[in-house]
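Notes follow the structure.
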Amino acid sequence: MKTLLTILTVGSLAAHTTVDTSGLLQHVKFQSSNFENILTWDGGPASTSDTVYSVEYKKYGERKWLAKAGCQRITQKFCNLTMETRNHTEFYYAKVTAVSAGGPPVTKMTDRFSSLQHTTIKPPDVTCIPKVRSIQMLVHPTLTPVLSEDGHQLTLEEIFHDLFYRLELHVNHTYQMHLEGKQREYEFLGLTPDTEFLGSITILTPILSKESAPYVCRVKTLPDRTWAYSFSGAVLFSMGFLVGLLCYLGYKYITKPPVPPNSLNVQRVLTFQPLRFIQEHVLIPVLDLSGPSSLPQPIQYSQVVVSGPREPPGAVWRQSLSDLTYVGQSDVSILQPTNVPAQQTLSPPSYAPKAVPEVQPPSYAPQVASDAKALFYSPQQGMKTRPATYDPQDILDSCPASYAVCVEDSGKDSTPGILSTPKYLKTKGQLQEDTLVRSCLPGDLSLQKVTSLGEGETQRPKSLPSPLGFCTDRGPDLHTLRSEEPETPRYLKGALSLLSSVQIEGHPVSLPLHVHSVSCSPSDEGPSPWGLLDSLVCPKDEGPAVETEAMCPSAAASELEQSTELDSLFKGLALTVQWES
């Protein structure tokens, strides 16, 4: 046995000595990376430019050598045997034969080769993505020439099951961060913006103790432009807000209503009291016999002054603007009673109603003759005024074409006050009726005389409506008016009490009365001496004419209980009819 071992050792040494001494071929070996197997060799000192090389290979355990196609009699000094040795679980041998001109061939064989054990791992393919405060690293899979049973290429992760990645990040060679894992995506967080970092990625296989060369990437984090974005956003927002504000202000300016002129500033003018609106009712005549025909003629209305609302006993009487209404004027003389003292004359109310003891010139009343006097009513002095005496006077030469009365009684029912009237005040149980005797001439109206009828002599027609058309919004009131004398129970009574309570300023007589049946309906046929008063419009709520009969004093007393609507309308009112000549 010792002899056999000695012979084999000497023979091998002799063979190697023969190959090495030729100087044509040396350093035959496999170089494998990522399972790509390349056979390489070097020429010896005796090799020339015309030396050619041939390559053969075989699998471990086989006796027959296989020639590599494409690697026969070549002058280059490498041959790719990747496809011939792709089974990474097998062992292979390869040999190279060098032939020089005029010399014997020289052959050299490699050691046993296993790609799984002898292959090296290349650096991984990594992409480094810099961010403002982080760096992201993506590892791409590495493909190998090794084919699976189904024919697709295998990756390193599929061949080396224990493979993992090691990542390092260096900052100025003083600070480093480490990450490891089998995943393919990694990110280093918390970095400084606008700073350069050096990263390295290595593949490790613990079982075979393989380690790839590191992949090095130099990357710089992005600068922090957050403040720029914030500032830009704030500027854009401010500009948008400013544009919106300008548009809104422009819209408000365009749609703003114009400022009214100072001439329409009513509050500046009406400084004494707020503006009040009163309801007016105008009596419109529908027939005037004074004209040449029966058609309605233009009519001028006189000024009618109506006393204010009634006040409770003892209260100071004040006139209100809502109690007065002006409806036209006509050129006639002013009549007044003669028995009223001049110092007790009360001027018509002005725009600033005040209860004053002195007579003030009216600010809106027509001009009055020097001898004109107005009825004075002064309950403040506590005087008892005797009723004025009426004497028949001559017929007026000039009478108004027509007149109408408009009254807005804003007061409410209250206890009758103390009044001084131009009419005789009747005692309780007595009734005095005045009849109006009137004469109508073409284009002229004359008032005749006043006939005073005593008790028992009063006869009334069956139909005696109010001789003066009157409109009001106030319902009937059955209370009576009382004077300061306790024996005087009533102020106005009867259908003609209105005309009998009217005093014409500027003339000492009262309005003449005459018993005459006047119809308030404008549809009555036939002309009448009372055509002027017939033409006045009746109240809107007036019904048919109330039938009256001749009454004795007892009948007159019963009539006191049934007051007409006209009595209730003029209750508590001291009427003064004024014509301006």
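Just so it is clear, glycine is given a Cβ too, placed from its N, Cα and C backbone atoms.
Those substitutions? Not in this structure, it's all original residues.
Swiss-Prot has this to say about the protein:
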- 18-115: domain 'Fibronectin type-III 1' (DOMAIN)
- 141-221: domain 'Fibronectin type-III 2' (DOMAIN)
- Ser410 to Ala: Abolishes phosphorylation by GSK3B; reduces stability of the protein (MUTAGEN)
- Ser414 to Ala: Abolishes phosphorylation by GSK3B; reduces stability of the protein (MUTAGEN)
- Lys426 to Arg: No effect on protein degradation (MUTAGEN)
- Lys449 to Arg: Degradation-resistant mutant (MUTAGEN)
### Secondary structure tally of the domain 'Fibronectin type-III 1' (18-115) (DSSP, helix then strand then coil)
6 helix, 44 strand, 48 coil
### Overall pLDDT for the domain 'Fibronectin type-III 1' (18-115), taken as the rounded mean
89
### Query
For the domain 'Fibronectin type-III 2' (141-221), what does DSSP give as the number of helix, strand and coil residues?
4 helix, 46 strand, 31 coil
